[in-house]
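To start, the structure under review is shown below, and the notes come after it.
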Amino acid sequence: MEQDLRSIPASKLDKFIENHLPDTSFCADLREVIDALCALLKDRSFRGPVRRMRASKGVKGKGTTLKGRSDADLVVFLNNLTSFEDQLNQQGVLIKEIKKQLCEVQHERRCGVKFEVHSLRSPNSRALSFKLSAPDLLKEVKFDVLPAYDLLDHLNILKKPNQQFYANLISGRTPPGKEGKLSICFMGLRKYFLNCRPTKLKRLIRLVTHWYQLCKEKLGDPLPPQYALELLTVYAWEYGSRVTKFNTAQGFRTVLELVTKYKQLQIYWTVYYDFRHQEVSEYLHQQLKKDRPVILDPADPTRNIAGLNPKDWRRLAGEAAAWLQYPCFKYRDGSSVCSWEVPTEVGVPMKYLLCRIFWLLFWSLFHFIFGKTSSG
């Protein structure tokens, strides 16, 4: 498959993506099986009543999943989780409870589904893994089950959250060392961040995701998180194109070039949080001062999607540099595809206090000059 992609002319990349669209029939069958499993679990007696369960296939269900991927997350929202602190404090107990209930469902064999529940990796595991198979599914599916505080029960996904919400998240309600550990709570916001994008951009994300999987097969772990590459693709499009009909090869090349410049990356979005709240602003400035690469989660400012190990990026950057020489970045006449002009960093506004000082000085100077003129 790697040979197929790298040898395809730039003009044929769109056709290549079409051949790797999500397997819609498999998704539909998987959804039916998951719905049946969720219905059984909802009827059981958990330590706290299940509010609802949300299942998403592959890459968090964002419309960017590749054909042939058979992994999924099953997020369990429980009524007795009413805050981030609750999730952190009760996570281990809830994971054990979910494992117990899954084992009982498996023993009863009521939904025609077979699954193998794995042992917990550690007493503090944040997820429970199991494999599922069913007569309607052509392949086995690997699941991670995660209990979560239902954040979207308190937020409108279509509106910018009250910034006090983020101020509470970063000031005391998130224990030290737990930053970014609550990312599953933000799944809905994160999905919407990508779901609202143009169709062709989502297809470009699929292409980048496929490239990432090829690199992973060749290089193995550790590599930067796949979600970092997805966000990098969105960023490249936002700053380099912003049109719904663009040259796929140009977008692909731009993303790979950004990967090679990982030491310079400083990327964030202000879709859900911004610098207008003083406490949030101070925190964002601290986050953006950290060693690069920095790619802040659009929904959760406590989480640097780029990770903490630049060595992971160095390995991926080496592979990206090699790929830039392949035929997939050349036209039929042999000329090279040009990338979009995209900066490696997003500018950071002045701190709140400095901004106030600046305006006070400006205002004083204004009154001094014009007050003196009017009195004269």
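These residue numbers are counts, starting from 1, taken along the chain as shown.
Note: Cβ is positioned from N, Cα and C throughout, glycine not excepted.
Original residues throughout; no substitutions modelled.
From a predicted model like this one, the values you see are computed outputs, not experimental measurements.
Per Swiss-Prot, the features are as follows:
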type: VARIANT; residues: A36 to S; note: In strain: BID, DHA, MPR
type: VARIANT; residues: S45 to F; note: In strain: MBT/Pas, PWD/Phj
type: VARIANT; residues: R47 to Q; note: In strain: DHA
type: VARIANT; residues: G63 to C; note: In strain: BID, DHA, MPR, MBT/Pas, PWD/Phj
type: VARIANT; residues: S83 to Y; note: In strain: BID, DHA, MPR, MBT/Pas, PWD/Phj
type: VARIANT; residues: S183 to L; note: In strain: BID, MBT/Pas, PWD/Phj
type: VARIANT; residues: R190 to Q; note: In strain: BALB/c, C57BL/6J, C3H/He
type: VARIANT; residues: H277 to L; note: In strain: BID
type: VARIANT; residues: S336 to P; note: In strain: C3H/RV, DHA, MPR, MBT/Pas, PWD/Phj
type: VARIANT; residues: M350 to T; note: In strain: BID, DHA, MBT/Pas, PWD/Phj
type: VARIANT; residues: L354 to F; note: In strain: BID, C3H/RV, DHA, MPR, MBT/Pas, PWD/Phj
type: VARIANT; residues: F368 to L; note: In strain: MPR
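Mapped onto this structure are the features recorded in Swiss-Prot.
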{"residue": "A36", "record": "variant position", "CB count, 10 Å": "15"}
{"residue": "S83", "record": "variant position", "CB count, 10 Å": "13"}
{"residue": "S183", "record": "variant position", "CB count, 10 Å": "19"}
{"residue": "R190", "record": "variant position", "CB count, 10 Å": "22"}
{"residue": "H277", "record": "variant position", "CB count, 10 Å": "18"}
{"residue": "S336", "record": "variant position", "CB count, 10 Å": "13"}
{"residue": "M350", "record": "variant position", "CB count, 10 Å": "13"}
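In this structure the C-alpha atoms belonging to S183 (variant position) and M350 (variant position) are separated by 28 Å. Ranking the variant positions S83, R190, S336, M350 by the distance of their Cα atoms from the Cα of H277 (variant position) places M350 first. According to DSSP, A36 (variant position) sits within a helical segment. Separating the Cα atoms of S83 (variant position) and S336 (variant position) is a whole-number distance of 52 Å. Classification of S336 (variant position) by DSSP places it within a strand. The Cα of M350 (variant position) lies closest to that of R190, out of the variant positions A36, R190, S336.
On the backbone, the CA of R190 (variant position) and the CA of S336 (variant position) stand 35 Å apart.
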